[in-house]
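**Student:** Before we start, here is the structure in question, set down as structure tokens.
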Amino acid sequence: MACFSNETQIEIDVHDLVEAPIRYDSIESIYSIPSSALCCVNAVGSHSLMSKKVKAQKLPMIEQFEIEGSGVSASDDCCRSDDYKLRIQRPEIVRVYYRRRKRPLRECLLDQAVAVKTESVELDEIDCFEEKKRRKIGNCELVKSGMESIGLRRCKENNAFSGNKQNGSSRRKGSSSKNQDKATLASRSAKKWVRLSYDGVDPTSFIGLQCKVFWPLDALWYEGSIVGYSAERKRYTVKYRDGCDEDIVFDREMIKFLVSREEMELLHLKFCTSNVTVDGRDYDEMVVLAATLDECQDFEPGDIVWAKLAGHAMWPAVIVDESIIGERKGLNNKVSGGGSLLVQFFGTHDFARIKVKQAISFIKGLLSPSHLKCKQPRFEEGMQEAKMYLKAHRLPERMSQLQKGADSVDSDMANSTEEGNSGGDLLNDGEVWLRPTEHVDFRHIIGDLLIINLGKVVTDSQFFKDENHIWPEGYTAMRKFTSLTDHSASALYKMEVLRDAETKTHPLFIVTADSGEQFKGPTPSACWNKIYNRIKKVQNSDSPNILGEELNGSGTDMFGLSNPEVIKLVQDLSKSRPSSHVSMCKNSLGRHQNQPTGYRPVRVDWKDLDKCNVCHMDEEYENNLFLQCDKCRMMVHAKCYGELEPCDGALWLCNLCRPGAPDMPPRCCLCPVVGGAMKPTTDGRWAHLACAIWIPETCLSDVKKMEPIDGVNKVSKDRWKLMCTICGVSYGACIQCSNNSCRVAYHPLCARAAGLCVELENDMSVEGEEADQCIRMLSFCKRHRQTSTACLGSEDRIKSATHKTSEYLPPPNPSGCARTEPYNCFGRRGRKEPEALAAASSKRLFVENQPYVIGGYSRLEFSTYKSIHGSKVSQMNTPSNILSMAEKYRYMRETYRKRLAFGKSGIHGFGIFAKLPHRAGDMMIEYTGELVRPSIADKREQLIYNSMVGAGTYMFRIDDERVIDATRTGSIAHLINHSCVPNCYSRVITVNGDEHIIIFAKRHIPKWEELTYDYRFFSIGERLSCSCGFPGCRGVVNDTEAEEQHAKICVPRCDLIDWTAE
């Protein structure tokens, strides 16, 4: 093995095998030195060697060790030559490893001296099941060169079979060979993950094999199987376990196969012999290629180096000639404090000026861990481009074009107003980093059509395609056609497909003549018809039909979009896009990703579907009713979403569910949260309304329609650089904690999901004549947020432990009567003394939920209840054709008896249970009863219901004028108990002009779970205890927040008048 280091250098002349020195030699002749030519070249304090350049030959020398007892002499005459003078230093050998005398000698003295760490490797790295690779102690590791040193191998063999004795004990002969025999006797039918070679193998042999593909962005292996192969495209189809399909090229991916040796022999497969790292780079080959380059003391243009910029990892780059930069701003500034180098990075193709000390040779960087410190996909591309440069000494086409067109790029960037640093980014210590923004043309000639750029397939609008053609955004082509001024001459026309800046969803076709005149239209034919009409006017009267046939071509044909080759290219462009949201996260080598940098979708499981998705409030008003999307079931206020007309039970869909919405759900440009109430922005993107409300720089152009969202481009640059502390995604704009001394950042919707947002705080201190209310939006991090009584989900519900009967002591009877006590007429619904409440609370500890199910003659015991839970009853899903509120209401009335059942509740009395699973947003049941006035309801409660001992009062207040009395009439909905953490909520809906109180599912409700909702009992003088048993229980049924707000008098200052004494 060859090892290189900068610590110690010695000069060694190689054995002269030819009469004249040669510049390049076979790598095998260099590393395959006879054992008689081994030299002892150990130095004190280091065992890593590096050879200097000998004349024109610059090849790395392998490290040799002198082994005691091996019979190898360093003073052999074969090492001498007339052309090369051998200077051998024989320093004293330093023992770097020591063992106690009583312990047996290790298997190999060489391993004893330099190998102390052993780790197992996979089958794909070497063609052996139980082989071990050894790591050397020191500042640098042994670098594999693709072949083992013959000299070191012979040393190991001599030590293994020499039978040397130490301390009276001899090693058993052939022990290593026996261990190797055991390793080779592994089961031939056992399957292991291996890497296979693709050279000389039938492509169909891989079909049916189980594989796993490495995704660099996720740093994970995803398992699947090979299900097909396209010979025309030379791509394999991989079907992952999650059901996603993807077409990949084996040479561009990191793939392992689960096969056995028998299957490999049957399918004629071979192991991958090259040493490939986890990043997919052929490390050994790059080391050999870099070692064959001449290493000079000074760097010259064209040399490949490792360059270091402040704040970035070591990156492969090529030194660029100073003459190509011209008048480029930023790069023509010399770095102070020494010499500088102008480099261009592989992969990113950026230009930079760095100091000389910040660049090291490529071979030194490979031998150090520089290539292992970066896992970015661009770095992988850069390493592949660097490898191709080492092989063919030719730069990638884009790098060459950027170097040749440096002047044009510089002029474009100098005139750009988007770059705030005159085309360059200034770094520390005078470094300059320039990112080229010029798009490199993709040139493809088809007949007289020159395609410059294929563009990209648009997925967020359905207007960029029709039944026969696809119009990629950014498509650019050129062709020669009859001139506008002279029909006998030809002119060059440039054709482009862009996005209309006004509609943001429709394409705009532009044809530019050589004179600079542009013809725009919504279709290709609209543009070319204008050109045809112009040419016809210029034609002479004596030859009107000369160009008649040429002027009849369709606009699509002139653009080239109807050409079969162009159609195939566009189809391949659309097929190259991943087919699922999981595949969209992948960023492989050689692929261009449409996802913005740092983006990762965040999905929030909202627990409060009864609240508005915009303002996050659950109050509903007469002039601001709730609207629920009949497709995605999102809940918003009508005014919060900009809906001016009531739907009255008709079908209502949000912007993303309506016909004409984007095919793929758009992502918010302000946060990575998926879904929610979104509106278009003025620049053609989408954003959440909640994000636009919380971010200070954004606003709404039309407050009534709540769209479009404006000010996205005015958001502070520092806000885009913040990383959310909740989701950990660096994409989007973040807000910070409202505490003056806190700088914790998070996305608005992430903070809302975590309970960090204080939605509204009224500020009535208005100045001047305007009386508009100002609302402060406050949010606090976990450290500074106020103590909240927010309840946990139903999965965190705590079941009370059942007490033993012997531990229960009944309260003392103050009257002394052993049987009864007088009825307390001042109490409501029976006894309200503390003793009675304590007895009732203790009694509930023994109560279990027991739904009433008709099942013949059988006792409903606890075991029967468990069997009900375990029974497999098919879930009743709402039919997909039912969308409108009226249809859902009709379906709920017809099926609620099949879906719900009453029974004994563990909370209080009887309750309602779900016989089938329900989804969030489903209509559960309607609360029906007798509609009375509030005054009638109060009299009935005081005069009739309070005198009925053991009976409950079931009143549902709709508003200040209407109350539903379900005590003696109505459905079983009045049996639904209260809970501080409910799984349902109540809403008033309007169907065909009539109002109905509906109980909706707030979340997914499993089978046989009890239905609960928040009563929000409002009473200033009376308190009702709660027995829901949740950790966040308020302790009372009363709506404490509403009572506190009612106790405060809040009046705007504009409504106040000066008091004058009468």
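The backbone N, Cα and C atoms fix where each Cβ goes, glycine too.
Features from Swiss-Prot:
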type	residues	note
DOMAIN	441-500	domain 'FYR N-terminal'
DOMAIN	504-586	domain 'FYR C-terminal'
MUTAGEN	Tyr927 to Ala	Deficient methyltransferase catalytic activity associated with early-flowering phenotype and reduced WRKY 70 and LTP7 transcripts levels but normal recruitment of WDR5A at target genes but without histone modification; when associated with A-945, A-954, A-1013 and A-1015
MUTAGEN	Tyr945 to Ala	Deficient methyltransferase catalytic activity associated with early-flowering phenotype and reduced WRKY 70 and LTP7 transcripts levels but normal recruitment of WDR5A at target genes but without histone modification; when associated with A-927, A-954, A-1013 and A-1015
MUTAGEN	Ser947 to Ala	Repressed FLC transcription activation associated with reduced activation by SEC-mediated O-GlcNAcylation and lower methyltransferase catalytic activity
MUTAGEN	Tyr954 to Ala	Deficient methyltransferase catalytic activity associated with early-flowering phenotype and reduced WRKY 70 and LTP7 transcripts levels but normal recruitment of WDR5A at target genes but without histone modification; when associated with A-927, A-945, A-1013 and A-1015
BINDING	Cys980, Cys1026, Cys1028, Cys1033	Zn(2+) binding site
MUTAGEN	Tyr1013 to Ala	Deficient methyltransferase catalytic activity associated with early-flowering phenotype and reduced WRKY 70 and LTP7 transcripts levels but normal recruitment of WDR5A at target genes but without histone modification; when associated with A-927, A-945, A-954 and A-1015
MUTAGEN	Tyr1015 to Ala	Deficient methyltransferase catalytic activity associated with early-flowering phenotype and reduced WRKY 70 and LTP7 transcripts levels but normal recruitment of WDR5A at target genes but without histone modification; when associated with A-927, A-945, A-954 and A-1013
DOMAIN	1022-1038	domain 'Post-SET'
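Help me see these features in their spatial surroundings.
**Tutor:** The secondary structure of Tyr927 (mutagenesis position), as reduced to three states from DSSP, is coil rather than helix or strand. The 10 Å shell around the Cβ of Tyr927 (mutagenesis position) contains 22 further Cβ atoms across the protein chains shown.
In the structure as shown, the Cβ atom of Tyr954 (mutagenesis position) sits within 10 Å of 19 other Cβ atoms.
Counting Cβ atoms from all protein chains shown, Cys1028 (Zn(2+) binding site) has 22 others lying within 10 Å of its own Cβ.
According to its DSSP assignment, Tyr1013 (mutagenesis position) is in a strand. Here the Cβ of Tyr1013 (mutagenesis position) has 21 other Cβ atoms within 10 Å, regardless of which shown protein chain they belong to.
Of all the Cβ atoms in the protein chains shown, 19 others lie within 10 Å of the Cβ of Tyr1015 (mutagenesis position).
Taken together, the residues of the domain 'Post-SET' (1022-1038) have an average pLDDT of 79.
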**Student:** Counting each residue once, how many in the domain 'Post-SET' (1022-1038) are helix, strand and coil under DSSP?
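**Tutor:** Across the domain 'Post-SET' (1022-1038), the residues distribute as 0 helix, 3 strand, 14 coil.
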**Student:** I'm trying to understand the geometry here, so how far is the Cα atom of Cys1028 (Zn(2+) binding site) from the Cα atom of Tyr1013 (mutagenesis position), in Å to the nearest whole number?
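**Tutor:** Distance between the two Cα atoms comes out at 11 Å.
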**Student:** If you measure from the C-alpha of Cys980 (Zn(2+) binding site), which of the mutagenesis positions Tyr927, Tyr954, Tyr1013 fall inside 10 Å?
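**Tutor:** Final answer, ordered: Tyr1013.
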**Student:** Determine the Cβ neighbour count for Cys1026 (Zn(2+) binding site): the number of other Cβ atoms within 10 Å of its Cβ.
**Tutor:** 21
**Student:** Let me know the most crowded of the binding-site residues, choosing from Cys980, Cys1033 and counting other Cβ atoms within 10 Å.
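**Tutor:** Neighbour-count leader: Cys980.
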**Student:** I'd like the per-state residue tally for the domain 'FYR N-terminal' (441-500) from DSSP, helix first, then strand, then coil.
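**Tutor:** Summed over the domain 'FYR N-terminal' (441-500), the classes give 3 helix, 29 strand, 28 coil.
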**Student:** Determine, to the nearest whole angstrom, how far the Cα atom of Tyr954 (mutagenesis position) is from the Cα atom of Tyr1015 (mutagenesis position).
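**Tutor:** Cα-Cα, rounded: 11 Å.
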